[in-house]
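> Here the residue is the original one, but Swiss-Prot notes a mutagenesis experiment at this spot, Y35 to F: No effect in ability to bind copper. Annotation of the published mutagenesis C36 to A in Swiss-Prot: Loss of ability to bind copper; loss of ability to dissociate from DNA in the presence of copper; the original residue is retained in the structure shown. Among the mutagenesis results in Swiss-Prot, C36 to A has the note: Loss of ability to bind to DNA; when associated with A-15 and A-52. The residue drawn here is the original one. If you look up Swiss-Prot, you'll see C36, H61, C65 marked as Cu cation binding site. One mutagenesis experiment named in Swiss-Prot is E81 to A, and its note says Decrease in ability to dissociate from DNA in the presence of copper.
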Amino acid sequence: MSKELTAKKRAALNRLKTVRGHLDGIVRMLESDAYCVDVMKQISAVQSSLERANRVMLHNHLETCFSTAVLDGHGQAAIEELIDAVKFTPALTGPHARLGGAAVGESATEEPMPDASNM
């Protein structure tokens with residue numbers, strides 16, 4: 001695999017960097033004894049963002065490593081590896097799983113993550 005990040009990996013990396021900053025804001029909220037419900041909302045926003053990053057990585061894996069493995073005759077092993085990777089990921093396998101849509105650009109209706117640093 002190439003050392004250069006794919007567009008999807010860059011998107012996931014950028015999202016994770018945003019999450020890191022958001023988590024720092026949540027820590028500050030807790031340290032300043034912020035209202036519990038406000039903290040819970042921010043934690044939910046981070047969880048949602050992590051789930052989106054995971055979906056982006058799934059799309060990337062399917063388009064790169066997985067497809068290469070299938071073309072190279074290692075399809076069954078690739079399928080087993082993928083099943084093992086997602087079986088404990090409710091956002092990918094649960095009743096509300098959203099695997100479709102724009103993985104990199106995100107949908108136009110998606111709301112941006114609130115900025116916890118201003119809380």
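Residue numbering: from 1, along the chain as shown.
Glycine is no exception: its Cβ is also placed from the backbone N, Cα and C atoms.
Every residue here is the original one, so none of the noted swaps is modelled.
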> Report the nearest neighbour of C65 (Cu cation binding site) in space among the mutagenesis positions Y35, C36, E81, comparing Cα positions.
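With Cα distances computed to C65 (Cu cation binding site), the winner among Y35, C36, E81 is E81.
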> Drop a 10 Å sphere on every Cβ of the recorded positions C36, C65 and tell me which sphere holds the fewest other Cβ atoms.
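Checked C36, C65; of these recorded positions, fewest Cβ neighbours within 10 Å: C36.
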> Cα distance, E81 (mutagenesis position) to C36 (mutagenesis position), nearest Å?
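Distance between the two Cα atoms comes out at 39 Å.
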> Between the Cα atoms of H61 (Cu cation binding site) and E81 (mutagenesis position), what distance do you get, rounded to the nearest Å?
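Just about 11 Å between their Cα atoms.
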> Could you tally the C-beta atoms, other than its own, that fall within 10 angstroms of the C-beta of E81 (mutagenesis position)?
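A 10 Å sphere around the Cβ of E81 (mutagenesis position) contains 15 other Cβ atoms.
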> Restricting to the same chain and to sequence separations of six or more, state which residues have a Cβ under 8 Å from that of Y35 (mutagenesis position).
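For Y35 (mutagenesis position), no residue qualifies.
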